[in-house]
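Q: Once you've had a glance at the structure underneath, I'll fire off some questions.
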Amino acid sequence: MNDFITETWLRANHTLSEGSEIHLPADARLTPSARELLESRRLRIKFLDPQGRLFVDDDEQQPQPVHGLTSSDTHPQACCELCRQPVVKKPDTLTHLTADKMVAKSDPRLGFRAALDSAIALTVWLQIELAEPWQPWLFDIRSRLGNIMRADAIDEPLAAQSIVGLNEDELHRLSHQPLRYLDHDHLVPEASHGRDAALLNLLRTKVRETETLAAQVFITRSFEVLRPDILQALNRLSSTVYVMMILSVAKHPLTVAQIQQRLGEKP
């Protein structure tokens, strides 16, 4: 792609949910209004070349190759967490927890990360399996899961991020009062709900499983919560998929715009 990417093209091809990440062709050029839109939404932009390499712009707008997850362009020396010594040759029993720390593969934190990886894989599969109306939701869920993985891997706070324009508080309200906001009451999954609801329920349960594993890792025996941001994000993602399930079985499912209008109405 040698043409300029415009604001109109971005709106037509991406959800642009605040705090998410988008990939653009490596040779893409942005119009001033397109770049302003991306910056205003706090979007992380990466450029993808035909060989699958990811790049980011530096301050001089020169592309720099980076790691797909961490966005880092450096390769620090990794040390064993137990003995604090550099790992020259990595044994099969160790793996990276962070870029500079290796742990045994039995570490519970890796169990959480494996579940998170599975949730991402399932989301991608549903992006292929489900129809167009669900694509914006799934794109943002995939982005949110990736940002959770990144925040855990580089030990940074997890920024706020909306799903199809709905913030965490709104998603929480929808999942707790579906009859009021979505015209359908709470549901217990069953075959009569159909294929979409069944597939979405697989994702919901995988996200819940990931949340419980995160709780085992990030809540200490003295009930100190080490990563409340990650725990809340996973909880709200579970709520999000539950909302999608309810919309999938509703006789007349509401659009996001209609949902937002109802959320703004006074009781």
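For all residues, glycine too, the Cβ spot is worked out from N, Cα and C.
Checked Swiss-Prot, it gives:
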type: MUTAGEN; residues: H67 to A; note: Reduces metal content of enzyme, does not complement deletion. No binding of Co(2+)
type: MUTAGEN; residues: H75 to A; note: No effect in vivo or in vitro. No binding of Co(2+)
type: MUTAGEN; residues: C79 to A; note: Does not complement deletion, 20% activity in vitro. Reduces metal content of enzyme, complements a deletion
type: MUTAGEN; residues: C80 to A; note: Does not complement deletion, 0.6% activity in vitro. No metal cofactor
type: BINDING; residues: C80, C83; note: divalent metal cation binding site
type: MUTAGEN; residues: C83 to A; note: Does not complement deletion, 1.2% activity in vitro. No metal cofactor
Q: Out of H75, C79, which of these mutagenesis positions shows the lowest number of other CB atoms within 10 Å of its CB?
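A: Among the mutagenesis positions H75, C79, the sparsest Cβ neighbourhood within 10 Å belongs to H75.
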Q: What kind of secondary structure is C79 (mutagenesis position) part of, going by DSSP in three states?
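A: SS state of C79 (mutagenesis position) = strand.
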